[in-house]
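Student: Before anything else, here's the structure in question.
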Amino acid sequence: MATAPYNYSYIFKYIIIGDMGVGKSCLLHQFTEKKFMADCPHTIGVEFGTRIIEVSGQKIKLQIWDTAGQERFRAVTRSYYRGAAGALMVYDITRRSTYNHLSSWLTDARNLTNPNTVIILIGNKADLEAQRDVTYEEAKQFAEENGLLFLEASAKTGENVEDAFLEAAKKIYQNIQDGSLDLNAAESGVQHKPSAPQGGRLTSEPQPQREGCGC
């Protein structure tokens, strides 16, 4: 039997959501490139990144869709929620308005993804402690009340960026193992052992507009 030309067993689709300027694209760039881009133009539409990680001995390719935070792009970016296995919902710990808008982002995520989508709340810019406008405790309480994973991170220093993507992947993989995530479901957001480079559900999305590393 021919061996599939892949060095991973699963593909997980992620989306990154949240207000404009919270650092979504900077988190993605830090995770995929191990670099911080200080001056990122805002994302126009959707951007895309990938990286292979390991969870419980399994190689997993993350396909990550970074969505624009501006209201005028919401209709476009909502189409990318479909079939997401994981969602990273980001706010800026120094801007309370971005935290106050989380309920709206969460409503979209709940309504447009499958019931088993793993959502992790990320308080970005943890390196700016002196400018903090949202406490760790209140964000943690919001996460607990809504059944979300939670951590604070810094796209600038790299603090907890790796953990944000990995913790979501661990939970998704756990859901696969315990049977709560049906890999045969069209909206699972997971592919197991793909057999062709462009085959399957996860690469059927429209091509994103790539306009630099927007925050």
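Including glycine, each Cβ sits where the backbone N, Cα and C put it.
Here the original residues are kept at every noted site.
When I checked Swiss-Prot for this same protein, it listed these features:
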BINDING   Gly21, Val22, Gly23, Lys24, Ser25, Cys26, Asn124, Lys125, Asp127, Ala155, Lys156  GDP binding site
BINDING   21-26, 38-40, 42-43, Gly69, 124-125, Asp127, 155-156  GTP binding site
MUTAGEN   Ser25 to Asn  Dominant-negative mutant (GDP-bound form). Loss of interaction with RUFY1
BINDING   Ser25, Thr43, Asp66  Mg(2+) binding site
MUTAGEN   Gln70 to Leu  Constitutively active mutant (GTP-bound form). Interacts with RUFY1
Student: Expressed to the nearest Å, what is the distance separating Asp66 (Mg(2+) binding site) and Ser25 (mutagenesis position) at their Cα atoms?
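Tutor: Just about 6 Å between their Cα atoms.
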Student: In whole Å, how far is Ala155 (GTP binding site) from Asn124 (GDP binding site) when you measure between their Cα atoms?
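Tutor: Distance between the two Cα atoms comes out at 7 Å.
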Student: For Asp127 (GDP binding site), which of these recorded positions sit within 10 Å, Cα to Cα: Lys24, Ser25, Ala155?
Tutor: Ala155
Student: Among Gly21, Gly23, the binding-site residues in question, whose Cβ has the most other Cβ atoms within 10 Å in this structure?
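Tutor: Checking each of Gly21, Gly23, the winner is Gly23.
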Student: Look up Ser25 (mutagenesis position) in the DSSP assignment and reduce it to helix, strand or coil.
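Tutor: Ser25 (mutagenesis position) sits in a helix per DSSP.
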Student: Hey, what's the Cβ neighbour count for Ala155 (GTP binding site) at 10 Å?
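Tutor: Other Cβ atoms within 10 Å of Ala155 (GTP binding site): 30.
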Student: By a simple count, how many Cβ atoms lie within 10 Å of the Cβ of Asp127 (GDP binding site), its own Cβ left out?
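Tutor: Asp127 (GDP binding site): 16 neighbouring Cβ atoms within 10 Å.
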Student: In this structure, which of the binding-site residues Lys24, Lys156 has the fewest other Cβ atoms within 10 Å of its Cβ?
Tutor: Lys156
Student: For Ala155 (GTP binding site), which of the listed recorded positions (Gly21, Gly23, Ser25) have their CA atom within 10 A of its CA?
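Tutor: Those near Ala155 (GTP binding site) - Cα within 10 Å - are Gly23, Ser25, in sequence order.
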